[in-house]
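Here is what Swiss-Prot records for this protein:
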MUTAGEN   Pro159 to Ala  Abolishes binding to DBNL
MUTAGEN   Pro162 to Ala  Abolishes binding to DBNL
MUTAGEN   Lys164 to Glu  No effect on binding to DBNL
DOMAIN    372-560  domain 'DH'
DOMAIN    589-688  domain 'PH 1'
BINDING   Cys735, Cys738, Cys760, Cys763  Zn(2+) 1 binding site
BINDING   Cys752, Cys755, Cys781, Cys784  Zn(2+) 2 binding site
Amino acid sequence: MHGHRVPGGPGPSDPERSAANTPGAAPLACADSDPGALEPGLPVSRGSGTALGGPLDPQFVGPSDASLGAPPSSRVLPCGPSPQHHRALRFSYHLEGSQPRPGLHQGNRILVKSLSLDPGQSLEPHPEGPQRLRSDPGPPTEIPGPRPSPLKRAPGPKPQVPPKPSYLQMPRVLPPPEPIPPPPSRPLPADPRVAKGLVPRAEASTSSAAVSSLIEKFEREPVIVASDRPAPGPCPVPPEPAMLPQPPPQPTGSQLPEGEASRCLFLLAPGPRDGEKVPNRDSGIDSISSPSNSEETCFVSDDGPPIHSLCPGPPALASMPVALADPHRPGSQEVDSDLEEEEEEEEEEKEREIPVPPMERQESVELTVQQKVFHIANELLQTEKAYVSRLHLLDQVFCARLLEEARNRSSFPADVVHGIFSNICSIYCFHQQFLLPELEKRMEEWDRYPRIGDILQKLAPFLKMYGEYVKNFDRAVELVNTWTERSTQFKVIIHEVQKEEACGNLTLQHHMLEPVQRIPRYELLLKDYLLKLPHGSPDSKDAQKSLELIATAAEHSNAAIRKMERMHKLLKVYELLGGEEDIVSPTKELIKEGHILKLSAKNGTTQDRYLILFNDRLLYCVPRLRLLGQKFSVRARIDVDGMELKESSNLNMPRTFLVSGKQRSLELQARTEEEKKDWVQAINSTLLKHEQTLETFKLLNSTNRDDEDTPPNSPNVDLGKRAPTPIREKEVTMCMRCQEPFNSITKRRHHCKACGHVVCGKCSEFRARLIYDNNRSNRVCTDCYVALHGAPGSSPACSQHTPQRRRSILEKQASVAAENSVICSFLHYMEKGGKGWHKAWFVVPENEPLVLYIYGAPQDVKAQRSLPLIGFEVGPPEAGERPDRRHVFKITQSHLSWYFSPETEELQRRWMAVLGRAGRGDTFCPGPTLSEDKEMEETPVAASGATAEPPEASQTRDKT
């Protein structure tokens, strides 16, 4: 691989200097302009000879061993004209001798470093052979005979080099050293750049180094090439490092080690001319001639005096100021900037240390309080001016232009404009003619009357007019959006006004919002004004009164907003119901609405329903299967007057509650506990408000009742006047009147609409008009018909219900027995020798604690059988019996055995304790009432009428 030069490469002196500055490299051989002259006396490694592949390099050659004795002074750099325009410099490294040559020693190879430099247009090409480093020994000898042909290289432009620079041909006069400014008041920190700029010296080695190590050295060393001033005569080659005289110590205090001058790059700058400013070394600003960080390309000046010199001159260099040209210097700017910041901080500290006279401090505090009050009053005035300009824009620009268009061309109705701007004209007149002039006059007379409370107190009541505007705001914004899409002319006028400078690039809706925000702004400013007023100010009383009036106006606006929101909610509900109910009324308020589950009165299944609670009524709605329009249909309307709320605690039906009203009773179930809590709280608060309203107007329930129509022996005066709570059909196994067991074919179940009991068809043959159902005729049982209308004279069914009939000992209603019981719950039971388990409702009454009653359902009026408990022993089943249910225990007496299986282990423990004490004949003492939640599968539901059950019917007493 042959060494080649890039077109426009530099003269031979440039690579020579680069090689001289490389650690461990020997100086380059530099010949005169004569191409055939070899420089004697240069040290080389073993062997001598000429370069292969062409004639000897006219400027850089590998000298023979015989030339080592020549004195160093005989080495002269070539001279020639110097170009002044240089652009960029690139290095390339090539290996020669890559092909085997016969008869030559193949152990050593030549590393060629070619240097290219862009010359000016006036330079002529100068062919030149490959350059060889002085540290490379070169070929041993030249063998006579035919030479091997050189390697072919890629076609390209012919390598050219410029002639030698003039400063290398004649000696140059070094400029005097530049003056150094005096040192700062305090010592400077150590310059971190000195340590990094110095490269440790390495002795020249006669042994050949590896090619890779040489390449790494050249790549690490930045070479800076710059034009210099032309100087006549040749430039002598610098002597060996050991022969250089030691430079005197520099004023900055940094000492260069011995022999390091030839290995460092120096930045030489001419001294200051007349009238020029001496450069400041502490400025921290790098020179424009600082070397580039790139290792292959360095930019130099196009014209003017040279800035850099690569030739570390002879002893004259020691007397010049030097600077290390390390491109990776640590932040010198940061060091200098830190010094400047510290000086500024010292000056600020000195200023703070200046004491302030105490009288001046006291006066400044007093002025600050007065200024704060004045600034708040002035802020009120300035914001009022800006606000009046916005009102002028709304009333005199937007509204006026739209009204003109509506009246002249009828592009849109004028009522639309009035609906949008409402009473903005009155608001504008109030602020523009009254409030703003008063504030301006007062601020002009602030020195004599420093107060604004009296003005606001006088005019604050008129701020209530904002309530109408605020209430209409949502509708106004909706009208603007609607007619902007519907009417082109409406849209054009709005956009034209919005483009004006007075509009401030804001939309009409933004300006319409400002009156809504103005009253809260008055309130905030006045509160701040009161806080800043000094104690005992004469304006405190008026300002406090003004704040109360403004707060009243704000509350008036808030009330208008709430009223408007309520009306919107009513309209939405009205649309949900398809206009079926007349609910849009100023006195009606929507409290709560939402989905909920309703438990069926027949079998207890859940059904999805929708409840809407108002302040005077509860609407019970069912969903409609329609995609558009009406979504719900009203099934029942329950008045709040006479409504009762009962919370249920059934374990199998959690989150349930009972709403009982005059028109209907509903057993409802929420999906979550939080939902149940919200509904119960909303209904209770509605009932409480309704009672307070009745007390306020002194409306008594007794005045609206017709007690004369009710028989005196009626067990319940509300029979027929309010809807009963129906009992579920599966909670009853027999007719609650005749006690006949039900049958799905011959004995079907029916509900009495007056009391809610489950009766058979024979016991519900009568019909009566009920007040709660708008006096419509409904099926009622015999007892309710007698209570409402008296006993019929000739009724066949009446003879079957004679009151003189003797009652059985088992005719004890289960719900009444459970109300006053020791323990009761559902149990699975089996007698000894039985074929399977049966489920029944077991009750131990409080008045008969030694008897166990067995019912078919919790609402049966007659027990199926009873079992005396004295003498029974309670215990777990025997090992050989192995029942197929969990939590099994048994009671035994002689040859009689009963097996019981409760649902939970806790319930098993309680039953065993109660039955064990009853079997021993122990008497029970009254104990605390325990909830039936853990053992009851279904809660007995109270029935209104003759057998109405109190709310605590779902609780039992465990006297263990």
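Here the Cβ of each residue, glycine as well, is placed from N, Cα and C on the backbone.
No substitution from the list is modelled in this structure, which keeps its original residues.
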What does DSSP call Cys763 (Zn(2+) 1 binding site) in the simple three-state scheme? helix
Just name the most isolated of the binding-site residues Cys738, Cys763, Cys781, going by other Cβ atoms within 10 Å of its Cβ. Cys738
Neighbour tally for Cys784 (Zn(2+) 2 binding site), based on other Cβ positions within 10 Å of its Cβ: 29
DSSP three-state assignment (helix, strand or coil) for Lys164 (mutagenesis position): coil
Quick one: of the recorded positions Pro159, Cys755, Cys781, Cys784, which has its CA closest to the CA of Cys735 (Zn(2+) 1 binding site)? Cys781
Take the mean position of the Cβ atoms of Cys735, Cys738, Cys760, Cys763, the recorded Zn(2+) 1 site. Which other residues of that chain put their Cβ within 8 Å of it? Met734, Met736, Arg737, Gln739, Glu740, Lys747, Val759, Gly761, Lys762, Ser764
Give the distance between the Cα atoms of Cys752 (Zn(2+) 2 binding site) and Cys763 (Zn(2+) 1 binding site), rounded to the nearest whole Å. 9
Which one is it, among the recorded positions Pro159, Pro162, Lys164, Cys784, that lies nearest to Cys760 (Zn(2+) 1 binding site) by Cα separation? Cys784
Whole-number Å only: compute the distance from the Cα of Cys738 (Zn(2+) 1 binding site) to the Cα of Pro159 (mutagenesis position). 130
Report, in whole Å, the straight Cα-to-Cα distance of Pro159 (mutagenesis position) from Cys784 (Zn(2+) 2 binding site). 128
So, in DSSP terms, is Cys784 (Zn(2+) 2 binding site) helix, strand, or coil? helix
Indicate the candidate from Cys752, Cys760 with the smallest number of other Cβ atoms within 10 Å of its Cβ, considering only these binding-site residues. Cys760
I need the most crowded of these mutagenesis positions: Pro159, Pro162. Count other C-beta atoms within 10 angstroms of each C-beta and give me the top one. Pro162
Measuring Cα to Cα, how many angstrom lie between Pro162 (mutagenesis position) and Cys763 (Zn(2+) 1 binding site)? 133
